[in-house]
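Everything below concerns the one structure shown next.
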Amino acid sequence: MSLKWSACWVALGQLLCSCALALKGGMLFPKESPSRELKALDGLWHFRADLSNNRLQGFEQQWYRQPLRESGPVLDMPVPSSFNDITQEAALRDFIGWVWYEREAILPRRWTQDTDMRVVLRINSAHYYAVVWVNGIHVVEHEGGHLPFEADISKLVQSGPLTTCRITIAINNTLTPHTLPPGTIVYKTDTSMYPKGYFVQDTSFDFFNYAGLHRSVVLYTTPTTYIDDITVITNVEQDIGLVTYWISVQGSEHFQLEVQLLDEGGKVVAHGTGNQGQLQVPSANLWWPYLMHEHPAYMYSLEVKVTTTESVTDYYTLPIGIRTVAVTKSKFLINGKPFYFQGVNKHEDSDIRGKGFDWPLLVKDFNLLRWLGANSFRTSHYPYSEEVLQLCDRYGIVVIDECPGVGIVLPQSFGNESLRHHLEVMEELVRRDKNHPAVVMWSVANEPSSALKPAAYYFKTLITHTKALDLTRPVTFVSNAKYDADLGAPYVDVICVNSYFSWYHDYGHLEVIQPQLNSQFENWYKTHQKPIIQSEYGADAIPGIHEDPPRMFSEEYQKAVLENYHSVLDQKRKEYVVGELIWNFADFMTNQSPLRVIGNKKGIFTRQRQPKTSAFILRERYWRIANETGGHGSGPRTQCFGSRPFTF
């Protein structure tokens, strides 16, 4: 490696370390190892919504000080799940305010008696604001519904010692102009029309504001001297893979640190010592996207071992992929080769579970993505679960990782209070997802009012901050503003633009799509000279509704919209368009309105994951593009299980 590159990596490491100090501690995904144990708390929790007028009865009566059932009637609530669709009560489905969860966990004796062991409580997602107590003692608070947070509860559970601990979590789903996403509480004061004290939650985003414990809650242990964080950056010189790492160890300043890199067969291909360094991998197997290489998604394992002078040892294994990302004036490059985003936008959304994590649904979705020939998706409009990103790493599905910056439309949402929180959210997001090879770009917002005057400073500050957190990935936000009015566009690396020609305007006029889309692309590129992704397009289709000639909301109309977009995209992808992401992968729930028939129906699959006509149109297109661009997929591959084919 050249001295120039060595100096760059040293400088980069110093910058990453300085940026990481903005957040206290790392956020490694909890997993078992020879030194770590894990206890999942998924299952039924006690649950109670605070129905008092001010929603503060739980705090006033200190429900956290005794078992929740002693405060009044409780429900059984599954975790993970949203609470909204679990009962038959519309009042709970639409509830705004504080809800309370409680669970008692039985602790292994060694957890409570071994003072050389840390016991950590981790909540992977609590939407939106959460306050947590253990045995009635406050341990942590967190704002934001999509990223994990932790509390070291060792002293609490080892002071007895105890055999159980009672975990109480209060969650408030109220959104304000300064939350992410923003919202507004509107009080209806006309008592001739509304009950006294009546209020509703207004939002400017088009999905249901599901709430609750959406992902797993776990207890895990580490030694008192432990691996706190790992940052990995990869590069390639000729056929040598370069893996630069920085490792944070907490609990002691006197330790030895060993690092090994193993290939998929378990063979050690490189090793090092010390808390920072660089591993060189001759003839490295690169991480390639699905359909871009005959062996996509190659993953190595970085095994880290820390040993103290007292012989306390901690182990952690981090899966990594060796790959590079770069952007030119008209191309998006992965490992130096042009990459075209042929993908979808998604939502974490399903029947009954709401936004609750569900393994069967997740695996089904990935099988559908590969059936489509899709190689990418955007985490619209918030960070998805870590398990989603782990599967993307394993399957080669490229990710545009989006924060919850959706619905930023009011002027007050561009103020300093909102900006401070947005910066913190990006720090949390980068800290969590920085080591995933599938993540190739950060998105800091979706459809903000970026033509407002404060947007220029807001997005310049936000994007500069995100780039300082991660120098290796491009940064974007998704715009629906006019090309010559968007004040944030000068600061992004890739233009992402949403448009719904013949849908939200020129209703039913399919003939305007191609000229309007062509003008859109030419205007954006002429103005900004950056690669462009068509980050949203589509039309609602009610399953089973057929009209010929096509009419809005029929499957034929959705099909015709896609075909008209594709005609222009086929021309522009030869120039500067680097991707297309259909809106949406599947139908999803929204607030009730005259414009939504039990949710948004722009999915190419139903909410139950059954294909509409447009799914077959997109499948044919994506496999054709993969073949035309030299992808390694001559068509869908079929694996047989008995007499039934399973296509993936």
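Each Cβ is built from the backbone N, Cα and C atoms, and glycine gets one as well.
Database features (Swiss-Prot):
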type	residues	note
ACT_SITE	Glu447	active site, proton donor
VARIANT	Thr87 to Ile	In strain: C3H/HeJ
VARIANT	Ile233 to Thr	In allele GUS-SA
VARIANT	Glu428 to Lys	In allele GUS-SA
VARIANT	Phe616 to Leu	In allele GUS-SA
VARIANT	Gly642 to Arg	In allele W26; reduced retention in the endoplasmic reticulum
Taking the Cβ of Thr87 (variant position) as the centre, count every other Cβ atom within 10 Å, in any protein chain shown.
14
Measuring CB to CB from Glu428 (variant position), give everything in the same chain under 8 Å that is also at least six residues away in sequence.
Leu23, Met27, Gly144, Leu147
Sequence gap of 6 or more, Cβ distance under 8 Å: name the residues on the same chain that satisfy this around the residue listed as 'active site, proton donor', in order along the sequence.
Val406, Gly407, Val478, Ser479, Asn480, Asn498
Pop the Cα-Cα gap between Ile233 (variant position) and Phe616 (variant position) into the table, whole Å please.
38
Comparing the variant positions Ile233, Phe616, which residue's C-beta has the most other C-beta atoms within 10 angstroms in this structure?
Ile233
Secondary structure at Ile233 (variant position), reduced by DSSP to three states:
strand
